[in-house]
Every structure is written in structure tokens, then in C-alpha cells.
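Q: Structure provided below as C-alpha cells; questions to follow.
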Amino acid sequence: MKCFLFSGGDKRGEQKTPISVSLTSIFSDREINRSGSEFNSRDVSGTSTESSMGRKNSYPPVSTRASNLREFSITDLKSATKNFSRSVMIGEGGFGCVFRGTVRNLEDSSVKIEVAVKQLGKRGLQGHKEWVTEVNFLGIVEHTNLVKLLGYCAEDDERGIQRLLVYEYMPNRSVEFHLSPRSLTVLTWDLRLRIAQDAARGLTYLHEEMEFQIIFRDFKSSNILLDEDWKAKLSDFGLARLGPSEGLTHVSTDVVGTMGYAAPEYIQTGRLTSKSDVWGYGVFLYELITGRRPVDRNRPKGEQKLLEWVRPYLSDTRKFKLILDPRLEGKYPIKSVQKLAVVANRCLVRNSKARPKMSEVLEMVNKIVEASSGNGSPQLVPLNSVKASRDARGKNNGGGGEGGWFGKLWNPKTIRAC
């Protein structure tokens, strides 16, 4: 059987390698219709088939598309990053390294702006393709929930060809970081809802609001960054692909991505659609709810795969509370959390055609945010630390009495990719 290429996580220096994959779906089509009634919205099951509806099928050359981007010299970026010093390194992985730096503002040379400089590792053709992809996509798209690409550099120096990208600096790091034990900051429930909303807006723009469709293909919490106001923005488009051409339902491609986020039909067939991103978004919602990673080998065996772990707890409210992120310390409206889980469940239908489009997902999330805002001023600034969270402990304002809100669960299958 064909082996599929995955990245097994965000470990430092980890390269994509063939691995065996086991993914399970949460819902059957019938169950998704039942859970969706929470929103009093039209049934979206089975109504969506992917078509580009006239979207373009090829990209113009980088040189014509990158006209809005600033071209940096390697000297500029060495100066900006203290010669790529480890003292200003803010990220490292199989793709290369990211450095914090400062560059002069083009409109006012006396003003310096903070930037993030991504130095791609020397991975031959694949590394160059991912660099070109980022320049192609981010050179022409602009949205408040996408990290802005400011410029690029492709230049030879004593170490050979250097491929670099320069982004707006995102001071509050990634959502993945703040959900991990490494962070002393606690993302409040209100802020998690806004992050879910921001991420849905970004994906909706990519899928539906341009003349061509972009499929992210590597949607995950480590690729969702937070600006100084804690607004979430999607980043890292090196694996992104154009959506299907007119008249086609999917793109056939090598299977790449991150363990725990890839849709089962994509793993099995290599057929990529925007519904693959919708699946990944559903996984991400359970990350926000539980504070856990999709795959965590450091946990006990029965808790290592997030979707498998949550499944037994979803049948009634009392059990459901046991999967909520303990760092929230009970400060959430339980109905709000349940409704977000319903959205996640819609995204995790095994039949990809029965999953909602991202615009429909966004509409559902918007309703949850609006209802949450109606309960008082939302707490959008995270708590400073776990201790501060304990000191501010209050009563759980959630309610009970909604046993069976989830419905019967689908019996999962194991899918082996190799």
C-alpha cells in the first residue's frame, strides 16, 4: 500500500517522513444533522460539492505577482537580525529558523518596524517550492486574519543561495504555545471563541472570497499566530495549494501535513478539497476546548489521540465537563462550550461532502460569539498566569441538564496509510 508523507509534529529539526497513520471520524451523517439543530440553521449535510466555479488554475510568475512586496538584500537582513544571531531566534523547525528583527520603514526611513525573518533551510527543490508558494500566495492576498508578508530575499552569499521571507511580527506567539504547559498565560474562554472566529474568517477568505481558491493543507494551532491585540492570523503557506479547476471536484496531490489534523479521505486517496481544511478546523476547535494537542505521545496510551480520547465523554453534559481545559478553572458558560463542540462535530463528519463550507462554519461560530458577548463584557485579555487564574476563581456559570446533547457516536475505523 502506498505510504503517505506526514510531519509528525513540531519537533525541532524534524523532517517529513513516511509513518503509519490511524485517524478516526467523530460523526456519521445522521448524527451530524441531529447535533446541528442547536443552531436553528439550515441543514448543510450532503449539499456541498467542491468546484472552483471558474477560479483560475495557474499562477503568474513570481516576478509579476510580487510587485507589492519589498525585496530585501541579504545584507539588510543580516543587519536586521544581528547576523542571524541565536539570541534573536524565535522559532526553529524542519523548515529552517525564524528571527526577530527590525527594518527601516520605506515610507519614513527614520522609523524602524519589527519583523519576523524566516530563513528557509537548504532542502533542495522542495524548500525552494515552498518558498515560491509563500511568495506567490501572500504576495497578492491581504486579509486581517492572514499574517502579512512584507518582503523576501533570494540571494547568494558565502553559504550559498539564501531564501528568506519577511513577515509582520506577531508578538504573542502561536495558539499552540499558549495552550501548552510552557505558557504561563491562560487564554480565557471568550478569547478562545474570538480566536476560533478569526481562524474561521481567514479560512473562509482563502476558500470562498477570492477569484481563485486556496486550500491551506497545513491548518494547525502552531500556524495560528497572535498579534499585540491577541487577534489570530493564519501563517505558513508553504504547503498551500490552488483549489480544483472548473468542473473538477478535487486536486490530486501527494499527501503531506501534520499528524492529527489531516482528513481521513485525504490520507486514503490523496484527493484534496477545501473540506480537508474544514476537518483540520474541527480538530483545532477541540484543542481550544480541551487544551490538548491532537497527538501527544507523552500522555497515557488511551489519551494520546485527542479525537479518540474525547469520544466517550461527549454523550452528556456531566461527562463532557471532564474534557474541558482545567486551566479555564470552570470560568466558561457550558452551553457556549457545547455549541462550539457541535461546530467541531459538524466539521469532523467522515463524509467530506457532508461537512459545511467554511462560510457556514463561520456563521455558526459568529452566533456563539454573539451569544457569549450578550452575557456581559467578554474577557479578551488572557490571564497573566495560572496563579492569577486561581486567585480570580469564580463560580462556573454553565448549566446542566443537557444529557444526550451529542447523540450516538460513530464507531471508528482504523486507517493505515502504509
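Cβ atoms here come from the backbone N, Cα and C positions, even for glycine.
Swiss-Prot feature annotations, pasted as is:
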{"type": "DOMAIN", "residues": "84-369", "note": "domain 'Protein kinase'"}
{"type": "BINDING", "residues": "Ile90, Gly91, Glu92, Gly93, Gly94, Phe95, Gly96, Cys97, Val98, Lys118", "note": "ATP binding site"}
{"type": "MUTAGEN", "residues": "Lys118 to Glu", "note": "Abolishes kinase activity. Abolishes PCRK1 function in pattern-triggered immunity (PTI)"}
{"type": "ACT_SITE", "residues": "Asp218", "note": "active site, proton acceptor"}
{"type": "MUTAGEN", "residues": "Ser373 to Ala", "note": "Abolishes PCRK1 function in pattern-triggered immunity (PTI); when associated with A-377 and A-385"}
{"type": "MUTAGEN", "residues": "Ser373 to Asp", "note": "No effect on PCRK1 function in pattern-triggered immunity (PTI); when associated with D-377 and D-385"}
{"type": "MUTAGEN", "residues": "Ser377 to Ala", "note": "Abolishes PCRK1 function in pattern-triggered immunity (PTI); when associated with A-373 and A-385"}
{"type": "MUTAGEN", "residues": "Ser377 to Asp", "note": "No effect on PCRK1 function in pattern-triggered immunity (PTI); when associated with D-373 and D-385"}
{"type": "MUTAGEN", "residues": "Ser385 to Asp", "note": "No effect on PCRK1 function in pattern-triggered immunity (PTI); when associated with D-373 and D-377"}
{"type": "MUTAGEN", "residues": "Ser385 to Ala", "note": "Abolishes PCRK1 function in pattern-triggered immunity (PTI); when associated with A-373 and A-377"}
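I'd like these features described in context: how deep, what's nearby, how far apart.
A: Confidence for the domain 'Protein kinase' (84-369), expressed as mean pLDDT, is 90.
Under 8 Å, Cβ to Cβ, and six or more positions away along its own chain, Lys118 (mutagenesis position) finds Phe95, Gly96, Cys97, Val98, Leu164, Leu165, Val166, Tyr167. In the three-state DSSP scheme, Lys118 (mutagenesis position) falls into the strand class.
Within 10 Å of the C-beta of Asp218 (active site, proton acceptor) we count 21 further C-beta atoms, all protein chains included.
All chains included, 13 other C-beta atoms sit within 10 angstroms of the C-beta of Ser373 (mutagenesis position). Ser373 (mutagenesis position) falls within a helix when secondary structure is assigned with DSSP.
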Q: Tell me whether Asp218 (active site, proton acceptor) sits in a helix, a strand or coil according to DSSP.
A: coil
Q: Nearest by CA distance to Ser373 (mutagenesis position): which of the recorded positions is it, out of Ile90, Glu92, Asp218?
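A: That would be Asp218, the closest of Ile90, Glu92, Asp218 to Ser373 (mutagenesis position).
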Q: Cα-Cα, whole number of Å: Asp218 (active site, proton acceptor) versus Glu92 (ATP binding site)?
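A: One finds 17 Å between the Cα atoms of these residues.
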Q: Just name the winner among Ile90, Val98 (the binding-site residues) by count of other CB atoms within 10 A of its CB.
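A: It comes out as Val98.
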